[in-house]
Structures are given as C-alpha cells and as structure tokens.
Amino acid sequence: MHCITRGALAYGRGERGWATVGRIICISNQKGGVGKTTTAINLAASLASAERRTLLVDMDPQGNAGSGLGIKQDNITGTIYEALLNDRPIQELLHPTELRYLQVVPATPDLTGAEVELVNQDNREFRLRDALRPLAAEYDYIIIDCPPSLGLLTLNALAAADSVLIPLQCEYYALEGLSQLTHTIDLVKQGLNPDLKMEGILLTMFDSRANIAHQVVEEVRGYFKKQVFEVIVPRNVRLSECPSFGKPIILYDIKSKGCESYLALGRELMKRDTPKSPRRRVA
C-alpha cells in the first residue's frame, strides 16, 4: 500500500472539490487486440492511485475489465446488463477493488444478448446515460470499456460519454477501421451526443526494435497532431501478465515500463482538467 501512496504523490493532488461532476470517458476501438481493456483498467487504476474517485464500467461481454481487477465471476452480485435491461439502480451494481478510490460495474457474457434485447427498448441508445446520471456527482472519472464493435452497446457508451479515448497499436494494420470509428463518432455528435469530444489517440504496443512501429507513430502524429497523447505504451511482459493475476499493473509491478506509461497517461489526462475547465452539467 505504501508504494501506491508514493505513486499517487507523483501526480500532485491539486485542488479538491472543483470536480463536482465527473467526466465520463469511453475507451473504444472496434478493432480487437489494441490494448483497449488494458487501457481501461490501468488508466482507471492510475487515476484512483492519485485519489481521484473513479468508476470503471465494463460494457464488453467478455467481462475482462472486471476480472482484470480481481472480480471473480462467483462473487459478482450484479452487472451492467441489469442496469441496461432491468432498470436496476447502478448504485446496487458497484463492486470494490483493491484500490480504495476505484470501483467497477462488471459484465458477464449475458451482456452479449443485450445488443438484440435493446432494439425494442425505449430510448435504447440512452440506457447507459440514464443509468449513470445519478452517479455524476459521486466520481471524478467514469471510464467505460467498450466492446470491440460499433453496435448498440458502444452507441450507449458514446451517447453517455463526454469524450472518447482510442487506443491504437503501433502495427501495420493500426489505422484499419479507425476511419469507420471516427465516422461513427461524427454521427453520434450529429444526433445522440452533440457535446462528444475526442479525448485523444493513445499509441500502444510500441516495439522500439521494429521499424514499422516508428513509422506508425510518425504517421499517426503527422495526421492527428495534438489529438495524440504524448505518452506511448510499450510492449511489456509485466503488462500482459497482470490480468491473469487479477491486478492492474500498479499493484502487480509498479516499477515496470508498462506501469510508468499508464501513470504518465493519468497525469497527462489530469493536466487537462483544471479548476478553470468548464464542467458538464447534469441534465
């Protein structure tokens, strides 16, 4: 626990009390294997280690965000499915984690059926937004882990979010599907959520030995400019190991390169949120 305190101190706590309505950030990329869930877990853990009240909502039927934080299937008392389809208050679905300031709303494979079941629901694209509304003042950050698709579950996340963070692996097919995702974001802004913003693109799985990785970084930074986060997440063995132990990297190996990168991402994100920043109003 002492090492987490030191990690949190590295951020600097700044002014407390100004973030009365937390920001909702969804982590999305319809292409699988880009580090989406890894980013959701470890960004949430990094923010929590800085004593930011953080909620991680798992909208991926694979349920890896919950299991990656040590939530065992046998111990799950409620999932996001129940909030979306059964109108169960989301306050009843919160699960604690090893980090004091981090809670999670888990998912199970039952969520797969929600794509079909939501079709006939009233306000089907706004079910998550309405479920999260009572929690708006309880958290500094709500992180949503989206499924690797652009169906109704992802649309719910985009409609509920203030911004989208897109993980992008530093590999040959990195930009494949990115244009489709940005097009979907534009459509959501036109209809479901006019205030939705691009939080940024996070370059992941960077291998400094591979020329193609450097080329991807150059190409993405050249095209998206300031929309790309400064930090780059490297390929890291410890980062790939920690989910099997049910721990975020900050609890598994705080000295690893993977941990350093996600702590840096948390710092970079929090620098954008100053007391002068306009806060979202609760409708």
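The backbone N, Cα and C atoms fix where each Cβ goes, glycine too.
In this structure the noted substitutions are not present, so the sites keep their original residues.
So that you can see what the record holds, here are the features copied from Swiss-Prot:
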- Lys31 to Ala: Probably does not dimerize, no longer binds DNA in E.coli, still interacts with PadC (MUTAGEN)
- Gly32 to Val: Probably does not dimerize, no longer binds DNA in E.coli, still interacts with PadC in M.xanthus (MUTAGEN)
- Asp60 to Ala: Probably cannot hydrolyze ATP, remains dimeric, binds DNA in E.coli, forms multiple foci in M.xanthus (MUTAGEN)
- Arg209 to Ala: No DNA-binding alone, in presence of PadC binds DNA in E.coli, still interacts with PadC in M.xanthus (MUTAGEN)
Can you tell me how many other Cβ atoms are located within 10 Å of the Cβ belonging to Asp60 (mutagenesis position)?
26
With every protein chain in view, how many other Cβ atoms are within 10 Å of the Cβ of Gly32 (mutagenesis position)?
12
For Lys31 (mutagenesis position) and Arg209 (mutagenesis position), the CA-to-CA distance in whole Å is 24
Among Lys31, Arg209, all listed as mutagenesis positions, which has the most CB atoms within 10 Å of its CB?
Lys31
Whole-number answer please: how many Å between the C-alpha atoms of Asp60 (mutagenesis position) and Gly32 (mutagenesis position)?
11
Could you state the CA-to-CA distance between Arg209 (mutagenesis position) and Gly32 (mutagenesis position) to the nearest Å?
23
Taking DSSP as the reference, which of helix, strand or coil describes Asp60 (mutagenesis position)?
coil
